[in-house]
Amino acid sequence: MAQSNMPHKSDVLSQDELRKKLYQTFKDRGVLDTLQTQLRNQLIHELMHPVLSGEVKPPSISVEGSALLIGASNSLVADHLQRCGYEYSLSVFFPESGLAKEKIFTMQDLLQLIRINPSSSLYKSLISGFDKENKKGFLMSFLKELAEYYQAKESCDAETQTSTTFPSQVSLAEKFQLIDAQFADGFPHRSKLESLETKLNEYKKEVQHQLQVEMCHKLKYFREAEITKVKMEERRKYEKELAEFQNEFERTCQAKNEALISQEKNSLERIKKHREMESKEIYAQRQLLLNDIALLRGREAELKERIETFELTQKLQEEKIKSEAEALERREQNLKNIEDTYDQKLKTELLKYQLELKDDYITRTNKLLEEERKNKEKTIHLQEELTVINSKKEELSKSVKHMKEVELELESVKAQFLAISKQNHLLNEKVREMSDYSQLKEEKVELQAQNKLLKLQLEETRNENLRLLDRITQPPPELVIFQKELQKTEKAMELEHKDFETHRQALEKQLQSEIENSAQLRTQIAEYDASVKRLTVQVAELKSQLKQTQIALENEVYRNPKHSLIHSLSGLLLSGKMAPHSEDKSGDFLNVPLEQNKVIAGAVMSRVPPYVNTATEASSPESDFEFIASSTKAKVRELEQEAERLEKAFRTYYQRATQNPSTSPQPAKSPPSVNSVAALRSIASSSMDRPVSAEDRVVSEQPLGDMLKEEMSDMSKAFMGSVVSRPRRTSSSTRLSSTPHPKSRRSLDNEMYLEGLGRLHMTSSSPLLDRVSASPAASPSPCPERTAQASPVPSRHSFSGLPEQNACLYQRQTETQDKSELSNVDKQSLKDEKFEPPFRWNKTEQFEAEGLHPAGDMPGIDFAVATQSSRLISYDYPSAVQSQTGEQDEQELWELHMKERRQREEQRHNERQEALERERRELGKLEQERRMIEESLKMEMEEELEKSVQDQKDKSAHCENTLEKYMKIIQQRQEESNADKSSKKSGKECSLVDMMMPSDKDESSPGFSHEEPDDMW
């Protein structure tokens, strides 16, 4: 390119050689492309503005048409140059035409401009050819299509002088020729001295170059044509293969569909069979479920009442929890407001500090400029100041670290403040519950001390912040860094707060799950209570049936009395089988009351005939009445025979007792009396195999000395006052209780033997005592108040004989007892705790020594009273029985009915109290669980706070503050106090549970008390 400026030097190198050498050097150095672009730009500028050369520039070709057509033609040319690989001309064309690569028109746009119909064959062939042959440009394909179109139409019938060439205004070749001519005019003409050889060589090269270009174009055209043919053939082959593949695929799909349809039919049949089986099973299960539902509906009706009460308690607890949550939210809002005020204060202080720093920085910069202008000698001084500034920077970094530590301490103080606020809230609630003013004052003093310490620490932190702000002497960029660090710390605090909230939510979920578990437990307890109530109802029905049978039996026996039964009973006690040996007669038989009581119990129980299926037969009282009447009439003869022996034995026994009054045991002092009472108790309790009730335990575990003294004195006075006019009629009831077995039924088991003994004693003692005090001519009982005070509780039991000692005493006492029992029920449960341990110890020692076990089913005075009353009745006044009238029998029956009604009312009252106490226990358990959960939450919160404080301590190199130590001491004290309170509460609740467990067992005990008296007959 630059060889035209160089003079011809035949001595050194020719033009061609120099051109080749320059080309090679530029190419090796990698400067060829840049040099070509520079030369192109220069050429274009010189052609456009040939100012330096004095020649006139050729006139520019005016292009007619719109800008859109010009852009379309330019895009056609650019596309053609790009497709053909004419990079040089393309690089020249883009800047000359003002066209950008992004603004080139697409083929669809060009066809739309030319207004070729999209449905025409030309449009379709151009688009298909462009898609297939991306190497060719739009211009080449368009010209090819036009040539083929016009070649097909060259043969015409009429000869016309028309050319098939496409007319155009100016071709590209003409433009290039004009450019070459202008370029040639710009350069100086070659010298005429050039040889013809050089010209010929140049022409040859040009011709060869043109031939090569033409050959290349022809080869490209030939290749493209062959490639299109091959592509068409391959496309046809692929279409055939695709059609075959589609057919095969459709066949396989049809076969698969048929197989699937058959499988579906089989599966549907199986499913139908399975559904039929399931429907049958479901129907059977449905019937079972309907039966269960019918049972459960009955339970639901009972459970609704308990659920309502539970919902009321739950609502109260929810209201308490809501109030606590509102208080916590208010405190959180207060804390947020305090934090906002602190943040605003910090921001204002930082702004003030920034302004001060800016002012200081401006003044210092001015001073430094003045000092630099004045003297160059102060450079050394400035260097020293730089060292000082560096040291200050280090101090600043240290202060920043210290600030971070202080902020961490602030966070810990805030967390501690939150914990302290929660503790204050809990302490306030405890103070409301306990109303301990001394503890309140102490806690207030402690909290005030804590607040003072917190305020002091906050003031110290503020002072430290102010000191650090005074120390900082750095330009604003460092302040920006410091603000970023503050923002990071605030974000970290927010993340920690979020973690704390998530943990709190998890703990609340645990609380809800535990509450649900407690609700399930309550439902189970309610079901258990319902089953217990059903059993109690059944037991009450059985009791009523048994009482009816007893009343019928007594009425039948009263109609057919036998007068000599009381004498037969007294004679039987000292007859051949029951009397002690000669060894015992020599040494006072009454001094061994335990053995005496054992012998009496064995004698009486050997004659107790059992009746089978009393519980089942009690459902029909008329049939029972007929059966018992027939059996009693048949056995009266046997009773008359044994009555004579009993009378003889009783008379001899009473004579020996009156002859030896000094050796008779006193129940207040002598331990054998206690042993005799314990013997009968152990027999009755072991025979019935049931737990001892709490009220019986109260009676049996009172101090026996005072009780036995009072009752024996009262009974002796009552007997002495009523001896004169005592009726003889009372022997009928003793005959009822002491009717013997026939000989065929005397070989019974030990269990029936002992059960009959217990029932015999209670039924025989109560009518005797009733007859002792029921005579109308007898003087009024001298000490009814003392007897009522000595035994207020046993009147509520079916086994107690003291309330049935006399009718007049009972009528006077019941009015006072019914009033006092309602208030004494809670007191008696507390007396159990007082009297139980010492008396149990004494009983176990005595009974283990004699091989017996304690039982609280009978009061200890029954046996002594029964023996004394039977003694007095049978010995002194044997003729008073015949003067008894039928009216007194009816009155006694009415009194028995009244007693039974009162006992039922008392039992109902006891059951209600037991239900209330159970509910109290359940509430106590729920409160205990809630407190345990709150304590666990407190412990977890405290552990988290301690962990955070320990982490902060590990990060900071400082020692523990006095405030933290003080807080730890307070927390330890609170934990110890909480542990002590929880242990006390758990101990109280355990004692209450121990107290109330016998009351739960009492529900089953009355069932035995009224079911088994029929065994006497």
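Glycine is no exception: its Cβ is also placed from the backbone N, Cα and C atoms.
Here the original residues are kept at every noted site.
The annotation domain 'LisH' is assigned in Swiss-Prot to 69-101. Record note (Swiss-Prot) on the mutagenesis of Ser73 to Ala: Induces centriole elongation. Impaired IFT88 recruitment. Impaired ciliogenesis. Looking at Swiss-Prot, you'll find the mutagenesis Ala78 to Thr noted as follows: Induces centriole elongation. Impaired CEP164 and IFT88 recruitment. Impaired ciliogenesis. For Gly137 to Ser, Swiss-Prot lists a mutagenesis experiment annotated as follows: Induces centriole elongation. Reduced ciliogenesis. The mutagenesis experiment Ser435 to Arg is recorded by Swiss-Prot, whose note states: Induces centriole elongation. Impaired IFT88 recruitment. Reduced ciliogenesis.
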Cβ neighbour count within 10 Å of Ala78 (mutagenesis position): 22
Those residues of the chain, 6+ apart, with a Cβ under 8 Å from that of Ser73 (mutagenesis position): none
Residues in the domain 'LisH' (69-101) grouped by DSSP into helix, strand and remaining coil: 28 helix, 0 strand, 5 coil
Integer mean pLDDT for the domain 'LisH' (69-101): 83
Protein Cβ atoms within 10 Å of Gly137 (mutagenesis position), excluding its own: 21
Cα-to-Cα gap, Ala78 (mutagenesis position) vs Gly137 (mutagenesis position), nearest whole Å: 10
